[in-house]
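This report refers to the structure that appears directly beneath it.
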Amino acid sequence: MAVEDEGLRVFQSVKIKIGEAKNLPSYPGPSKMRDCYCTVNLDQEEVFRTKIVEKSLCPFYGEDFYCEIPRSFRHLSFYIFDRDVFRRDSIIGKVAIQKEDLQKYHNRDTWFQLQHVDADSEVQGKVHLELRLSEVITDTGVVCHKLATRIVECQGLPIVNGQCDPYATVTLAGPFRSEAKKTKVKRKTNNPQFDEVFYFEVTRPCSYSKKSHFDFEEEDVDKLEIRVDLWNASNLKFGDEFLGELRIPLKVLRQSSSYEAWYFLQPRDNGSKSLKPDDLGSLRLNVVYTEDHVFSSDYYSPLRDLLLKSADVEPVSASAAHILGEVCREKQEAAVPLVRLFLHYGRVVPFISAIASAEVKRTQDPNTIFRGNSLASKCIDETMKLAGMHYLHVTLKPAIEEICQSHKPCEIDPVKLKDGENLENNMENLRQYVDRVFHAITESGVSCPTVMCDIFFSLREAAAKRFQDDPDVRYTAVSSFIFLRFFAPAILSPNLFQLTPHHTDPQTSRTLTLISKTVQTLGSLSKSKSASFKESYMATFYEFFNEQKYADAVKNFLDLISSSGRRDPKSVEQPIVLKEGFMIKRAQGRKRFGMKNFKKRWFRLTNHEFTYHKSKGDQPLYSIPIENILAVEKLEEESFKMKNMFQVIQPERALYIQANNCVEAKDWIDILTKVSQCNQKRLTVYHPSAYLSGHWLCCRAPSDSAPGCSPCTGGLPANIQLDIDGDRETERIYSLFNLYMSKLEKMQEACGSKSVYDGPEQEEYSTFVIDDPQETYKTLKQVIAGVGALEQEHAQYKRDKFKKTKYGSQEHPIGDKSFQNYIRQQSETSTHSI
């Protein structure tokens, strides 16, 4: 979901690795241990939660989280909670990283000190207010000044203990006076619309005996200030909770009698002091935040066209895509946007075939084919993740769930056996699990996605042509990906492939490790399988699988998935679970009385239907066939005073649903829109608000069947597997080329050196693969020109945006230090560029 900004789309995403916490304060009980979990928050909205690590003051989480960020935010925060089964979970501490500081920690493991959490540390939100100073004549004929302070509204206030009933106090304060007034309480909203005006008499001539006339300009303007405090009205005995404050000196009225601005709320000046950072422990994180500013498609045509013809360039090492892989620090950086771009334009198979064939030609030993982290290997990995994720789930998820739920002991290392465990029983348990997983894989060939099969066919042909004396190389070239890089890693770490929500427990993790090792060896078709294990107990266990039927099953499977032109008519017809989870739904009006209006339900989406159930595994309470989904749109918060709501519109009614957070709401809207995109009766207009009390809240139309009053949002690609924005991927590639511009220039030098010098290669150029210096130089020149043109467009956009930026507007409230730094930097840049 992109934020539109005058024709330019802004995409935000974050990839997080939550490592471990250390030296948490001990629990004040006899055990001193804690049961802790970590949450990821956009400001204070939780978007992810790790598993609970029990009885530890140094919990290891080892969890990964990725999301597209659908809204603006100021801080990426991480809270460490201590679980309490009897009371509300307590916060131990938090890490808050300002959005502008995220690049400092980009893709680096970093230890952060946990900070104390109190009312002042949790301040967030902004306030819109107006000040107006006017002269009035009193009944006695004396002229005095009156200040009108209007509190218009607030946005994004924190939610305290699940609720927010805010009010504001407005105080005119000076050295010798303090006069306070209070707004009404606004119930159940963190975006209150106050629109209240308070009047203060600024000058009081009678109180000044030494002067017959009071000079506002000379005396009061530097001494008085307006202070606005936001509070959450509470029924608890501890009193109302502080939400934030702002202070405005009346000197802002020197130039004009009126003033209007947005302000960020701030903590109190005398807020409670934090504990020493090392009192609360620390948290290890790795954060990759990406922000893409994407222009319209025509801006990217030169660079995109250059990339898309990479498969046709001879040699392929002189192509723009291959050059990107050469200059990036890690091949994975280049592979991700390249594969997505080529998939979007249907060019991934010829491109991967070209670079894989070139790699095979450089390989000397058939036993090491595709074993390195080359661009070809990384591109195939990425293609399997994108195109094969549903195939992976259909194939492995039932077996993985059974292993996690049955929890049978499978330890076969005699040294690690627990008391009471039997080695033979454990071996039999493990053998049954391996058989179940192995057969699930080898019988899934007909479901393998076509794009993967086409790539495997090209790998097989290239390997067989290069190593004609090795009859098995046509199998190992394919198995090195489908087994070694696809199935085995998914079995080993199912949470990384969304097969499980979190890391598995230690016993299950050990079982999956043993299964993964065995399946990987079975798939490798190694001639000396027992010798491939370092551990003697694994070699002993593998004797169970020395029968020829296992090798035959692997070969039949590999033959099937690497066949040319195979198409599976059943693959699209099979029900595929696309997304599931708990959400809140509103009753659809079948019973008007005696029923709770909002209920928690388990939702499940397949490529056939959208259903909800009382709980996971139950029979569906309601089902919507995909062809009956006419539109999926956000629902305005004012409809039910609830955030993160959306509507699934059907022919007869709309189903109103509340997701758990903004990220989850975006994910559901996107996937539901995708699967219903091809429906012939999709709506073009809809009602953005609910139908309540006999009319639509948005347009006031009385009929529940009245046509919509707002246009439906733009559709997404209909392919249920892939949602790729070609312009965004080209922008990503531009950013990488721009980041590694010095390497591009160095590569140009290397081409020139190779063209004129025939001797030993200079060491500084030896890292580049340059088969044809002239062709490579030609492509480099085009790449640098394309990147330069886009860089100029970005620079012009920044200059134009800076000219239009107003400090104190709703988009850029006063009080953001990082924005002040931005203003200063842009001012300096503009000065230098004149």
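Note that Cβ sites are derived from N, Cα and C of the backbone, with glycine treated the same way.
No noted substitution is present; original residues retained.
What Swiss-Prot annotates here:
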- 1-112: domain 'C2 1' (DOMAIN)
- 123-263: domain 'C2 2' (DOMAIN)
- 346-561: domain 'Ras-GAP' (DOMAIN)
- 576-677: domain 'PH' (DOMAIN)
- Lys599 to Gln: No binding to IP4 and loss of plasma membrane localization (MUTAGEN)
- Lys600 to Gln: No binding to IP4 and loss of plasma membrane localization (MUTAGEN)
- Arg601 to Gln: No binding to IP4 and loss of plasma membrane localization (MUTAGEN)
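Following the DSSP three-state reduction, the secondary structure of Lys600 (mutagenesis position) is strand. Annotation for Lys599 (mutagenesis position): same-chain Cβ neighbours under 8 Å, separated by at least 6 residues, are Ile584, Lys585, Ala587. For the domain 'C2 1' (1-112), the DSSP-based tally of helix, strand and coil residues reads 7 helix, 62 strand, 43 coil. For the domain 'C2 1' (1-112), the model's average pLDDT works out to 89. Of all the Cβ atoms in the protein chains shown, 20 others lie within 10 Å of the Cβ of Arg601 (mutagenesis position). Other C-beta atoms found within 10 angstroms of the C-beta of Lys600 (mutagenesis position) number 13, with every protein chain shown included.
Secondary structure counts, DSSP: the domain 'C2 2' (123-263) has 10 helix, 74 strand, 57 coil.
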